[in-house]
Amino acid sequence: MEIQNTKPTQTLYTDISTKQTQSSSETQKSQNYQQIAAHIPLNVGKNPVLTTTLNDDQLLKLSEQVQHDSEIIARLTDKKMKDLSEMSHTLTPENTLDISSLSSNAVSLIISVAVLLSALRTAETKLGSQLSLIAFDATKSAAENIVRQGLAALSSSITGAVTQVGITGIGAKKTHSGISDQKGALRKNLATAQSLEKELAGSKLGLNKQIDTNITSPQTNSSTKFLGKNKLAPDNISLSTEHKTSLSSPDISLQDKIDTQRRTYELNTLSAQQKQNIGRATMETSAVAGNISTSGGRYASALEEEEQLISQASSKQAEEASQVSKEASQATNQLIQKLLNIIDSINQSKNSAASQIAGNIRA
């Protein structure tokens, strides 16, 4: 029996040693993935629930580490695929693999590589599932941040509106009070002062008429016939009782009352104007107070928006890392299939060789 071989035996052993070294490197990467997965506790069941309490920094760091390791595994997988592709070219029907020089250790090495890749595929699948849960948790956190952002904006708007309306109402009430006081001063103090002024003017006019009448009237009293040229002297004119009462109660007291009412009117007017100014100033500051009360809500909304962006970034990185892990798992699966094909080819070659040997012995 002649079994063709395109590579020398020494070269085949060299390739097996190289693949063993690469398998050790892949074993180390698989251990790294298992260490990463150990930091993400999960409750495995029909509906797995993420129980991790990683903060944003830890999540970003974990995602970056997973992405870095996934890139390394992807490069190693591509290299392994190329090596196996080159090896598969030697397993065509025209160029059958020669197993006559292979020892049991070489076959065991190929089987160990297949087992190692199977474990790596399992770890990558588990890591991809865990990263998917992390991405879901980050997306859920982003949705909660959106809800809290809306509530903060709504509460700040309500607070600002209530504050502005309340302060405006206080200012309007103060202005209305000032206007009412000014109207009261006009109705009471100014009207009283004007009435007293009319009374004073009437009193003076009546007194002047009475004096003029007494001075110009002829004297018929017999006691004045003998006065001669002094009969019209002021000292000889007798005043009536009304005139004496007017003179005994001078108009100074009435003028004082008028002055008092005038001063009271002016004071009340100034007080009313002050209230109006305070009311207008209060209403003008209501907008500022409303903006200040609303700014707190806007600040809280901005914080929630920042948390939302962080959660979205974390979710995106976790999804990308999960996708890379799934792709690496698929590549590993393809590599395992090729190794299994190699093992199957070896078994077929061994069986064929055994059959030919048995036939030769019988012959």
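Easy rule for this one: first residue shown is 1, then count along the chain.
Just so it is clear, glycine is given a Cβ too, placed from its N, Cα and C backbone atoms.
None of the noted substitutions appears here; every position holds its original residue.
Given the structure is predicted, the values throughout are model-derived calculations rather than measurements.
The following features are taken from Swiss-Prot:
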{"type": "MUTAGEN", "residues": "Ser345 to Ala", "note": "Significant loss in invasion ability"}
{"type": "MUTAGEN", "residues": "Ile346 to Ser", "note": "Significant loss in invasion ability"}
{"type": "MUTAGEN", "residues": "Asn347 to Leu", "note": "Significant loss in invasion ability"}
{"type": "MUTAGEN", "residues": "Arg362 to Glu", "note": "Retains 32% of invasion activity"}
{"type": "MUTAGEN", "residues": "Arg362 to Met", "note": "Retains 66% of invasion activity"}
{"type": "VARIANT", "residues": "Leu84 to Arg", "note": "In plasmid pCP301"}
{"type": "VARIANT", "residues": "Ala353 to Thr", "note": "In plasmid pMYSH6000 and plasmid pCP301"}
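What Swiss-Prot annotates, mapped onto the structure for a quick look.
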{"residue": "Ser345", "record": "mutagenesis position", "Cβ neighbours (10 Å)": "17"}
{"residue": "Ile346", "record": "mutagenesis position", "Cβ neighbours (10 Å)": "18"}
{"residue": "Asn347", "record": "mutagenesis position", "Cβ neighbours (10 Å)": "12"}
{"residue": "Ala353", "record": "variant position", "Cβ neighbours (10 Å)": "15"}
{"residue": "Arg362", "record": "mutagenesis position", "Cβ neighbours (10 Å)": "6"}
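Between the CA atoms of Asn347 (mutagenesis position) and Arg362 (mutagenesis position) there is a gap of 22 Å, rounded to the nearest whole number. A distance of 12 Å separates the Cα atom of Ser345 (mutagenesis position) from that of Ala353 (variant position).
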